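The following feature annotations were taken from Swiss-Prot:
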type: VARIANT; residues: Thr5 to Ala; note: In strain: cv. Desiree, cv. ND860-2 and cv. Russet Burbank-1
type: VARIANT; residues: Glu30 to Asp; note: In strain: cv. Desiree, cv. ND860-2 and cv. Russet Burbank-1
type: VARIANT; residues: Lys82 to Asn; note: In strain: cv. Desiree, cv. ND860-2 and cv. Russet Burbank-1
type: BINDING; residues: Leu92, Asn93, Gly94, Gly95, Lys106, Gln169, Gly198, Asp229, Lys367; note: UTP binding site
type: BINDING; residues: Gly94, Gly95, His199, Asn227, Ser228, Asp229; note: substrate binding site
type: MUTAGEN; residues: Lys263 to Gln; note: Significant decreased Vmax values
type: MUTAGEN; residues: Lys329 to Gln; note: Increased Km, Vmax like wild-type
type: MUTAGEN; residues: Lys367 to Gln; note: Almost complete loss of activity
type: MUTAGEN; residues: Lys409 to Gln; note: Activity almost like wild-type
type: MUTAGEN; residues: Lys410 to Gln; note: Activity almost like wild-type
Amino acid sequence: MATATTLSPADAEKLNNLKSAVAGLNQISENEKSGFINLVGRYLSGEAQHIDWSKIQTPTDEVVVPYDKLAPLSEDPAETKKLLDKLVVLKLNGGLGTTMGCTGPKSVIEVRNGLTFLDLIVKQIEALNAKFGCSVPLLLMNSFNTHDDTLKIVEKYANSNIDIHTFNQSQYPRLVTEDFAPLPCKGNSGKDGWYPPGHGDVFPSLMNSGKLDALLAKGKEYVFVANSDNLGAIVDLKILNHLILNKNEYCMEVTPKTLADVKGGTLISYEGKVQLLEIAQVPDEHVNEFKSIEKFKIFNTNNLWVNLSAIKRLVEADALKMEIIPNPKEVDGVKVLQLETAAGAAIKFFDRAIGANVPRSRFLPVKATSDLLLVQSDLYTLTDEGYVIRNPARSNPSNPSIELGPEFKKVANFLGRFKSIPSIIDLDSLKVTGDVWFGSGVTLKGKVTVAAKSGVKLEIPDGAVIANKDINGPEDI
């Protein structure tokens, strides 16, 4: 922990005042209070690590292992069961669906055939447990924003063959930038006074909740952590098997960058360790180089495989000092700061940590309604086991780029504007602006733009086939 000796007198006083104020916040546990003060102390001591650009090396295939070089899997179902008995699946479930106009946890947005993200996750694990006679548990890490709703939602899975456990990530007070006081002490006692400190918090929260010890007692060895909105983040035994054989304590799945991913974090070799390099850590003069697909060819999918005993060892030693991400916000006109950490940045603290360079199919996030259009279309199919699989009929390995105007931003509006989702198997790009409505059975091919003039409602008729066209009015269809 940052002590007064590493701080200027002014910062030491700031931290002491903050300690006194936080001590009186009864909404949070002692673990949360000390975790928060620890984080702020590190932030004030300015321990942010500066990257020496000349020391960055491209990781070798030993460090970032190509997927096809992973150890081969046994075909024996008994061996598969042995592997699965060591596994826990953890989904990061702290996010709300607000950016897509939904209330409640993002994981309950319907993805396809009336099934939500959470329904699909449960189906997948149910199928594994049934097929191999194993018992892979599902853990959901909620935030205080999603906890109550999630408890109600998981009741519907009471009859499934899965143990579902929920726990909360930490709840920290937002800091008022002006005087470094906790926002809840300023009379803002509602949810706006607090924040969840990023998914780097998964490790201490797993420990503090008691879940980590309970899992270790059941003989579990590895946790597969992924965002609940990544439809490609399914259990992969090849990765798990490789980690167990090679005693790798941590594995980050990376995949080749496309132009859409230039801001994503990448893995580098730095002073003999593999570590995550995020755009925020890159000196200004090197940002364009960081974004180049030539030099930094891979990016972090946030699918992580981590050894449970190693998490316990490092959390107990207070060794997981990930880079702090300062996230400035404004609440009711008051400038506040929230300090966060990312789970991927923990890679450098684990022994024999590696990356696995996986196929792009393992990264299928739904961040906006444009992504929802992709996964609800004929570009993908849904299997009985809950897997969203790309349609082999599409010859182009990359997905079409889709830009929808603000009229489509909310899920309800998006669904209302499509009588049915168009066929996009041969689409390269789609850009839609203005008050546009799609009929049923529409087919889009090549490069298509649809732009309704201001104040004009533009309807694409049922059954229309539009190939390589710019449509600005009914006469263009």
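Backbone N, Cα and C define each Cβ position, glycine as well.
Since we're looking at a predicted model, the values are computed, not measured.
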I want to verify one value. Collapsing DSSP to three states, which class is Lys106 (UTP binding site)?
helix
If one measures from the C-alpha of Gly95 (substrate binding site) to the C-alpha of Lys410 (mutagenesis position), what distance in angstrom results, rounded to a whole number?
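Gly95 (substrate binding site) and Lys410 (mutagenesis position) have their Cα atoms 16 Å apart.
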Just to be sure I understand: of Lys82, Lys106, Lys329, Lys410, which recorded positions have a C-alpha no more than 10 angstroms from the C-alpha of Asp229 (substrate binding site)?
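Those close enough are Lys106.
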Are there residues of the same chain, six or more positions away from Lys410 (mutagenesis position), whose CB falls under 8 angstroms from its CB, and which are they?
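Those within reach of Lys410 (mutagenesis position), by Cβ under 8 Å and sequence separation of 6 or more, are Met100, Gly101, Cys102, Thr369.
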Would you identify the secondary structure of Leu92 (UTP binding site) according to DSSP, in three states?
strand
Run through the Cβ atoms and count how many others sit within 10 Å of the one on Lys106 (UTP binding site).
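Lys106 (UTP binding site): 23 neighbouring Cβ atoms within 10 Å.
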Looking only at Leu92, Asn93, Gly94, Gly95, Lys106, Gln169, Gly198, Asp229, Lys367, which the record lists for UTP, tell me the maximum pairwise CA distance in angstrom.
21
Of the recorded positions Glu30, His199, Asn227, Lys367, which sits closest to Leu92 (UTP binding site) by Cα distance?
Asn227
Using C-alpha atoms, which one of the recorded positions His199, Asn227, Lys263 comes nearest to Lys329 (mutagenesis position)?
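Looking at Cα distances from Lys329 (mutagenesis position), the smallest one goes to His199.
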Closest to Gly94 (UTP binding site): which of the recorded positions Glu30, Asn227, Lys263, Lys409, going by Cα position?
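Ranked by Cα distance from Gly94 (UTP binding site), first place goes to Asn227.
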Apart from Gly94, Gly95, His199, Asn227, Ser228, Asp229, which residues in this chain have a Cβ no more than 8 Å from the mean position of the Cβ atoms of those residues at the substrate site?
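Not counting the recorded site residues, we get Lys91, Leu92, Asn93, Lys106, Ser107.
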